[in-house]
Amino acid sequence: MKIAAFDIGGTALKMGVMARDGRLLETARQSINDSDGDRILQAMLSWLAAHPSCEGIAISAPGYIDPHSGLITMGGAIRRFDNFAMKSWLETRTGLPVSVENDANCVLLAERWQGKAAEMANFLVLTIGTGIGGAIFCQHQLINGARFRAGEFGYMLTDRPGGRDPRRYSMNENCTLRVLRHRYAQHIGAPLDSVTGELIFDRYDAGDPVCQRLVAEFFNGLGHGLYNLVHIFDPQTIFIGGGVVERPGFLTLLRQHLAWFGIADYLDTVSHGNDAGLIGAVYHFNQLYRSPDDDRH
């Protein structure tokens, strides 16, 4: 059985054709401007039309998501997905079974299914992207929360609020590549689109003093949040995900900056890089549509 898998991000849509055992058979990526939800939906339908052999749809998406009904009550940066019944919408248009799960939860499920957490009972995932995402695995169970909001680590404060809006002092506003890029672009007077995370870390490695300061602030904010998570959940490991972790030497750099917090040994990176969301989405599909006589999934 082939599954069409989609990993929806704030700036890109990753698409795949996957076997039910998690093997990736084909992938593609499409840039998404301005978190355009309608464009995302059309791209998904086009991918499905081009791959008629797929018999199911597995989706990793941002926001607060009921993993059973597929209702997205808040779509993160994609406002089109607020209060959107994505599962029903796609099933009506395709006639295929559909599963929808939060993106960070999918990264966690991939790590548990086919990664370094296969034998772990307690671990966390923290993803660094347009925002900070998170997922919790406690006593052999994925924790969704009463309103499907568990793991929203990005709302943790990294400093004492000094203004009216505490969100300005959250991890989302201080520990993401989006914020890092924005701050460096402002400093050098360049358009945001011309400044990438890769550029900043390259200049950090080259000794650029501004990049050295900004990257240190970035890791310091992460350190505050990760320190709190270690002492709240007592995890075996916190796995860090997101495109930035694929940079050579990132884990070593992360551990160096966070050594002061005394938590470096708790940290690792996810096993599947940018494919983690697709793999975890298929795992969730398997769980939702598990047949009684099929224990492989």
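Heads up, the Cβ atoms here are built off N, Cα and C, so glycines get one too.
Copied from Swiss-Prot, the annotated features are:
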type    : residues                                   : note
BINDING : Ala5, Phe6, Asp7, Ile8, Gly9, Gly10, Thr11 : ATP binding site
MUTAGEN : Asp7 to Gly                                : Loss of catalytic activity
MUTAGEN : Gly9 to Ala                                : Loss of catalytic activity
MUTAGEN : Asp103 to Gly                              : Loss of catalytic activity
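Shown on the structure are the features that Swiss-Prot records.
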residue	record	Cβ contacts under 8 Å, 6 or more apart
Ala5	ATP binding site	Met15, Gly16, Val17, Met18, Ile57, Ala58, Ile59, Ser60, Leu278, Ala281, Val282
Phe6	ATP binding site	Leu13, Lys14, Met15, Gly16, Met44, Trp47, Ile57, Ala58, Ile59, Ser60, Ala61, Leu278, Ala281
Asp7	mutagenesis position	Leu13, Lys14, Met15, Gly16, Ile59, Ser60, Asp103, Cys106, Asn274, Gly277, Leu278, Ala281
Ile8	ATP binding site	Ile40, Ile59, Ser60, Ala61, Pro62, Ile78, Asp103
Gly9	mutagenesis position	Ile32, Pro62, Asp103, Gly129, Thr130
Gly10	ATP binding site	Ile32, Ser35, Pro62, Gly76, Ala77, Ile78, Gly129, Thr130, Gly131
Thr11	ATP binding site	Ser31, Ile32, Ser35, Thr130
Other C-beta atoms that fall within 10 angstroms of the C-beta of Asp103 (mutagenesis position): 27
Assigned element (helix, strand, coil) containing Asp7 (mutagenesis position), judged by DSSP: strand
